[in-house]
Amino acid sequence: METTKPSFQDVLEFVRLFRRKNKLQREIQDVEKKIRDNQKRVLLLDNLSDYIKPGMSVEAIQGIIASMKGDYEDRVDDYIIKNAELSKERRDISKKLKAMGEMKNGEAK
C-alpha cells in the first residue's frame, strides 16, 4: 500500500479540527461544572428548607446558616489539601518519568 503525503490544506484542516475538538472538550467540562454547581445549590436550598421551620427566630435561622457555612468552609479546606497532595504526587511521577526517559536515552546512545 502506498501512503500519500498529506497536503498543506489537509494538515491545516487536521489542526483546525483538533483545536475545535479540544475547545469543545473544554466547553463541555465548563458546562458540566456549571451543572454540578447549580445542582449543589439546589441541594443546599433543599437542606436549608429542611432545617427552617415556621415560627423560628431570625437568630435561629442565622445560626443554622452560620453552621452550614462553617461546614462548607471546612470541606473547601479539605479539598484544597487533597488537591495539593494530588499535585505533589503528579509532580513526583513526572520527575520519575523524566528520569526514566533520560536513562533510556542514555542507554540508546
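Glycine too: its Cβ is placed from the backbone N, Cα and C atoms.
Every residue here is the original one, so none of the noted swaps is modelled.
In Swiss-Prot, a mutagenesis experiment is listed as V15 to L, annotated with the note Fails to form clusters and presents a diffused pattern throughout the cytoplasm. Taken residue by residue with DSSP, V15 (mutagenesis position) is part of a helix.
Taken residue by residue with DSSP, R20 (mutagenesis position) is part of a helix. Sequence-distant neighbours of R20 (mutagenesis position): no residue of the same chain at least 6 apart has a C-beta under 8 Å from its C-beta. While the structure shown retains the original residue, Swiss-Prot records the mutagenesis experiment R20 to P with this note: Fails to form clusters and presents a diffused pattern throughout the cytoplasm. Shows a reduced swimming ability, is completely impaired in swarming on semi-solid agar and has a dramatically reduced ability to form biofilms.
In Swiss-Prot, a mutagenesis experiment is listed as L48 to P, annotated with the note Fails to form clusters and presents a diffused pattern throughout the cytoplasm. Shows a reduced swimming ability, is completely impaired in swarming on semi-solid agar and has a dramatically reduced ability to form biofilms. For L48 (mutagenesis position), the count of additional Cβ atoms within 10 Å of its Cβ stands at 13 [all protein chains shown]. Mapped onto three states, the DSSP output places L48 (mutagenesis position) in helix.
The annotation that Swiss-Prot gives for the mutagenesis experiment Y51 to F reads: Localizes to the cell pole. A C-beta separation below 8 Å, combined with a sequence spacing of at least six in one chain, links Y51 (mutagenesis position) to I64.
One mutagenesis experiment named in Swiss-Prot is E59 to K, and its note says Forms clusters that do not localize to the poles. Shows a reduced swimming ability, is completely impaired in swarming on semi-solid agar and has a dramatically reduced ability to form biofilms. Shown in sequence order, the list is empty: the chain has no residue 6+ apart in sequence with a C-beta less than 8 angstroms from the C-beta of E59 (mutagenesis position).
Taking Cβ-Cβ distances under 8 Å and a sequence gap of 6 or more within the same chain, R91 (mutagenesis position) has no neighbours at all. The note that Swiss-Prot attaches to the published mutagenesis R91 to S is: Fails to form clusters and presents a diffused pattern throughout the cytoplasm.
Here the residue is the original one, but Swiss-Prot notes a mutagenesis experiment at this spot, K95 to E: Does not affect cluster formation. Around the Cβ of K95 (mutagenesis position), the same chain contributes no residue under 8 angstroms that is 6 or more positions distant in sequence.
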Other CB atoms within 10 A, centred on V15 (mutagenesis position): 10
